[in-house]
Every structure is written in structure tokens, then in C-alpha cells.
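Colleague: Pulled these features from Swiss-Prot for this protein:
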- D190 to A: No change in activity (MUTAGEN)
- K199, K695: substrate binding site (BINDING)
- D202, D206: Mg(2+) 1 binding site (BINDING)
- N229, D232, D465: Mg(2+) 2 binding site (BINDING)
- D660, D688, D692: Ca(2+) binding site (BINDING)
- D703 to N: Silences the K(+)-independent activating Na(+)-binding site (MUTAGEN)
Amino acid sequence: MYVAALFFLIPLVALGFAAANFAAVVRKPEGTERMKEISSYIRSGADSFLAHETKAIFKVAIVIAILLMIFTTWQTGVAFLLGAVMSASAGIVGMKMATRANVRVAEAARTTKKIGPALKVAYQGGSVMGLSVGGFALLGLVLVYLIFGKWMGQVDNLNIYTNWLGINFVPFAMTVSGYALGCSIIAMFDRVGGGVYTKAADMAADLVGKTELNLPEDDPRNPATIADNVGDNVGDVAGLGADLLESFVGAIVSSIILASYMFPIYVQKIGENLVHQVPKETIQALISYPIFFALVGLGCSMLGILYVIVKKPSDNPQRELNISLWTSALLTVVLTAFLTYFYLKDLQGLDVVGFRFGAISPWFSAIIGIFSGILIGFWAEYYTSYRYKPTQFLSKSSIEGTGMVISNGLSLGMKSVFPPTLTLVLGILFADYFAGLYGVAIAALGMLSFVATSVSVDSYGPIADNAGGISEMCELDPEVRKITDHLDAVGNTTAAIGKGFAIGSAIFAALSLFASYMFSQISPSDIGKPPSLVLLLNMLDARVIAGALLGAAITYYFSGYLISAVTKAAMKMVDEIRRQAREIPGLLEGKAKPDYNRCIEITSDNALKQMGYPAFIAILTPLVTGFLLGAEFVGGVLIGTVLSGAMLAILTANSGGAWDNAKKYLEAGNLEGYGKGSEPHKALVIGDTVGDPLKDTVGPSLDILIKIMSVVSVIAVSIFKHVHLF
């Protein structure tokens, strides 16, 4: 009873904290009438897109839920819908906050002319998204655990279940897989839809506004300016929040699935009797342990967030954000050590599942995950921040022309793949050394255990960026834009760590889900056989090799589709901007207003049209290949997708980020003799335009592709293991 109360209490407190912060921000003044007008344009555009997107998503979600109920269990379908609702709720709440906080940040900067008060409003607004991600994710998972796991007895019955179609699975593993899939589907739609929206508007605004019309960033004469600012909220707040919520849930669920299948797999046949090598009590503790771990992390995140909100405003935003993030991380590390030891210390059979140092073993794996995430974040910052040589060199190469910018940007991205990959390799090996495959899953959870703070920091950046756009469009004092730009720059630096955690956790979780895929193939006839014979994928099997090739190819086709989706929408926007510049008298002189709504309609319509196909690729690839060629082929597909997708995600994120910051390096006055409007600047604007869909659409979506394909495969493997054409 007390445990159940604790389970509910922490997510509810987090959501209550988010509601309090929402109310506190909304009470702050919005500024001048012009500021209110611009803010209302951004807010209505974002709300309209999100409403249409949500309707489209839930039509698909209901169909998937019905299919899950038919082919697996009704509990899986219900859990899927719950995951979709929780993920969508976090995105809606976070974006509504962001579109209300932006103008209030600009007003705080305008009235005080200080960084501290503006930082406080921006971070308090961002914390609503962060707390919503942690709160809604864990509230849904706790409901699944308590209702289906405890009340309906799925955690007590860990034997293989055979449903009416003859499909074999462990019921609770199937149910939590449904919850994870619900979160993943929302993340895919939000990331793709938001990514197409924001980058199409961004590309069009840059291509015409900066290079043809010589208009500065966020100039009110540019018809795409409002759409660009709407896109920041749709893609960088709602999309990012759904992405990290899905990663967070995926890390927890992969741990639960692995633990659930340990009971039927670790069985020894002695004579005619089957003896479980790992007691049921141990398995049940390993199932609930990752949920407790995540709850502790959420509690620590609230303390880290509270530090910035209650403290006296500071003019050093980098220090404040770092203290918030590392306070959350340090508290999580310390408190989870106590949790791990006292929760697992009396359990038997831990050595059988790979715990090398007894009860404390998974905590070591979690620490490996945290340090791996920090290191991957450092590499992301090293290759993309203009404080370091790679991006400085890229910026200087613009003097030689656009071709050199593109070539050097690609070279930088390719070279940047190696250090984080080596970090991942070592992290996986050490996590596995401490606690086996379960430890690898816990390492992913360790990276994201303080996700509420990470998302708060990441969401603060787009809010500050929007505030800068509003100040520019309202022609406020240049000092206001200077303050918001400083806040945005700090957010971009800190967000590099967040991207490292997102990419790293995706790979760790994908490996755990792949192990879950192998575990999920077990049938009642396999019980008692050595695990090494049951969990076998023959790399010399032609089906496995062929599947790996197809899986690798899928990631490139998927990426190509996303880039073309962005560019098609951007081309329509470019035509519209040119039309308005040509046909609206006095527009470029500032004597007439552009038709902002027409640009919003174009980007919104195209984003909504393009977001469904990538999700169907992710869902149908394992299903179609599985029913055609069987479980071994799908195992190969997953290997190819993970390996190729991980490398491509790092490459696109870092090339795109470097092109963006190389442009900012010149704009900051670091290339003597060359400023805005010069030929090197135009070359860097083109490089930034090329990188836009790579870093903010392709890279993040690849992470989700990997996890959706893995979860769908885990759910369906027991079907196409026995039912396939060839």
C-alpha cells in the first residue's frame, strides 16, 4: 500500500510542480501591444498545427490499438493508447507553455535590461516541458505496473502465455511493450511533423530573406518569420519533449522486458524436473527496480529545477544551468546507490543473470551510462561549438566559397562519428561487464534518469530564441536582443549534452531491445534448454546478412525521404515569400505587413501530409519482412538498422550543428574583414541551410526509427517465428 502511494506521489508532485510553474509564468506581464500581437500569431499558429497533428495521430493510434488487442492481448492495446495519451499530453502542455513564456522573457529583458530575470522566466517556462515529460511518462508507467502488473497479476505470473492465435509471450513484457510503442508513435509523428515544419520555414526564411533580400534574422518584413518562430515551438519543444519521453520510457521498458524473460529462460532441467535458477521474487524485484530508479531521478530533477527558480536571479546563465543539471545528476547518483543496495541486497540468483558484484552491480552500469552520456555530449559540443577548432576551421573555409563549406562540413561530420562511437563501445562493454544485458538497459536509464532537468534546459533554448525573434519583430532596444541571444547561445551549448544523452541512450536501449527480441522468441518447448542454444542468431545465415543489408539501406531511404519532405515544403515557402515581396507594395520598405498566415498554412499543410509515411516505414518494415522471411531475417534487419542508423544520426547531427555555428562564428565578428552580407557569410548561410534538415529532422528521427522497429519486432516476433512465407 505504501509502495503504491509512493509510486503515485512522485509523478503527481512533478505534474503539480509543472502546473505551478505554468501559472507563475502566465501571471507575468506580456509587454507592449505589438509584443502581444506578435506572440498571438506564434501561439495561434502552434496551437492550430498541434490540434490538426493530434487528430491525425490518434486516428492511426486507435487502429494500431485494435490490432494489438486482436493479435496479442487487450491489455497491450490499452497500454498502447495510454502511452500515446501520456506522450501527447506532455507535448501539448509543454508547447502551450513555450508559446506563452516567449513574450514574457522578452518583456523581462526589456524592462530590467538584465540577463537574470529573463533567464528565470525562460527556465521556468522550459521546466514545464521537462516536468511534464518526467511526470506523464512515469504516471502512465506506474498505472500500467499497478493495474496490469499487480492488480491483474501479470507480474506474479511470469510463465510463457499462449494466446488464441498460438502466440507465445510473457504477458507483462507484452503489456509494457505496448506502452512503449504508444510513446514511440507519438514521438515519431511529433519529430517528423515538427521537424518538417520548423526546418522548411527556417530554410525558406534564410534562402530568400538573408541571401536574396538581405534581411536580418527575424526581420518583420520577412513573411516566413512567424512560421519560423512557430516551428521552434513545434519542433524544438513539443518534438524534443516527445523524443526524450520516448527514450526515457524505452530505457525503462527494455529493462523490464529483459527481467520478465529471465524467469522462463534461466531454467535447468534436472531429470524430469524443471528448476528455476532465478527465484520469482528476484525477477519481480528486477522488474520494479528500474521504475523506482526513474522515480528517484525524477525527485532529484525537481530539486535541481527548484534551485534556479527560487534562487536570486544571476547574470551567469551558463553557471545556473550547469548547477541545475549537475545537482540533479549528483543527487541521482548518490540516492540510487542507496536504493540499489537496499532494494536488491537480499535477492538470490543475481550471479546467474550476470551481476558481477552482487546487488550493487546495476548501479555501476547506471554510472557508466551517465558518464558515457556526458562524454558523448562533450564530443558533440567539441565538433559543433565555435569555441573549438573544427567549427572555426569550417567557418574560415567559407572564404574559399560554398563548395569548401559543404565539403568540410561533411568531412567534420564523418570524423565526428568515431569518438562517440568508441565511447558507446566502451560503455556497452563495461555496463555488460557489471550486470550483463540487464546492466546495458540500466545504463540507458542512467543516462536519462534526470531527464526532467535535461528537457527543461533543452526547452529553455527555443523559448529564449523565440523571445529574441519577438524583440526583433517589435523593434525593441538592441540590448534586449543581445540578452536573448546570450540566453539562446547558452542553451545551445548545454543542449549539446542533451543530444549526447539522447543519442547514447537510444543506442543502449536499442541493444537492450534487441536482446529482448531474442528473449521474446522463446516458446514453452524451449524451457529447460541452455540459454546459449535458445538465444542464438547465426551470423553465417544468409538471411541474417541479407536482413542486415536491408536494415542499413532503410536508414538511408528514411533519411532521404525526410530531407525531400523538408525541401519540398521549403520550395513552396520560397515561392510564397518571393510572391509577397513582388506583389505587396511597400513590404520591403516596412510600410506594409506581410501575410504571415499564408506561410504558416503552407508549412503546416505540408508537415501534416509528410509525417505519416516515415511512421509506417518504422512499423511495417519488421512486420512485412518478418511475415515474408521469418525471425532470423528481422534479427538481421535490426542489426543493420541500429549500426547504420546510429552512425548516420551522429553524422547528421554534428554536420548540421557545425554548419549552423560556423555561420554564427562569422556573425560574431571573428572573421576579420567579413561580416553579414559578405560572400563568405552567404556561403555559410547556404551551409546552414543544408544542415537544417540534417540536425533537426533526420538525426533525431533516426533515433526513434531504431526504437520503433525494435519494439514492433519484440511484440510481433513470436508470430512470425512460426508464421512466415519463405
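Every residue gets a Cβ built from N, Cα and C, even glycine.
Don't expect the noted substitutions in this model, because it carries the original residues.
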Colleague: Determine, to the nearest whole angstrom, how far the Cα atom of D465 (Mg(2+) 2 binding site) is from the Cα atom of K199 (substrate binding site).
Modeller: 15
Colleague: Anything within 10 Å of N229 (Mg(2+) 2 binding site)? Look among the recorded positions D190, D202, D206, D692, comparing CA atoms, and list what you find.
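Modeller: Cα within 10 Å of N229 (Mg(2+) 2 binding site): D202.
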Colleague: Of all the recorded positions given, namely D190, D660, K695, which is spatially nearest to D206 (Mg(2+) 1 binding site) at the Cα level?
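Modeller: Considering only the listed recorded positions, the nearest one is D660.
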Colleague: Relative to the mean position of the Cβ atoms of N229, D232, D465, the recorded Mg(2+) 2 site, which additional same-chain residues have Cβ within 8 Å?
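Modeller: Close Cβ neighbours, site residues excluded: I42, N102, D228, V230, G231, N233, D236, P462, N466, G468, G469.
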Colleague: Cα distance, D692 (Ca(2+) binding site) to D190 (mutagenesis position), nearest Å?
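Modeller: Answer for this pair: 17 Å between alpha carbons.
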Colleague: Under DSSP, is D465 (Mg(2+) 2 binding site) part of a helix or a strand, or is it coil?
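Modeller: The three-state answer is helix.
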Colleague: Check the recorded positions D190, D465, D660, D688 for other C-beta atoms within 10 angstroms of each C-beta and report the one with the most.
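Modeller: Comparing the recorded positions D190, D465, D660, D688, the most crowded Cβ belongs to D190.
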Colleague: For the binding-site residues K199, K695, which one has its C-beta crowded by the most other C-beta atoms within 10 angstroms?
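Modeller: Neighbour-count leader: K199.
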Colleague: Tell me, in order along the sequence, which recorded positions from D660, K695, D703 have their CA within 10 Å of D202 (Mg(2+) 1 binding site).
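Modeller: Checking each Cα against D202 (Mg(2+) 1 binding site), there are no hits.
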Colleague: When you put K199 (substrate binding site) at the centre and draw a 10 Å sphere around its Cα, which of the recorded positions D660, D688, D703 have their Cα inside it?
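Modeller: Cα within 10 Å of K199 (substrate binding site): none.
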Colleague: Note the Cβ centroid of D660, D688, D692, the recorded Ca(2+) site, then list each other residue of that chain whose Cβ lies within 8 Å of it, in sequence.
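Modeller: Output for this site, in sequence order: D202, D206, G656, W659, K663, G687, T689, V690, G691, K695.
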Colleague: Roughly how many Å lie between the Cα atoms of D688 (Ca(2+) binding site) and K695 (substrate binding site), rounded to a whole value?
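Modeller: About 10 Å separates the two Cα atoms.
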Colleague: Taking just the CA atoms, what is the gap between K695 (substrate binding site) and D232 (Mg(2+) 2 binding site) in Å?
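Modeller: Answer for this pair: 13 Å between alpha carbons.
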Colleague: To the nearest Å, how far is the Cα of D703 (mutagenesis position) from the Cα of D692 (Ca(2+) binding site)?
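Modeller: Just about 17 Å between their Cα atoms.
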Colleague: Give me the Cα-Cα distance between D660 (Ca(2+) binding site) and D232 (Mg(2+) 2 binding site), rounded to a whole Å.
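Modeller: That comes out at 15 Å between the alpha carbons.
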Colleague: Any same-chain residues 6+ apart from D232 (Mg(2+) 2 binding site) with CB under 8 Å of its CB? Would you list them in sequence order, or say none?
Modeller: T198, P462, D465, N466, G469
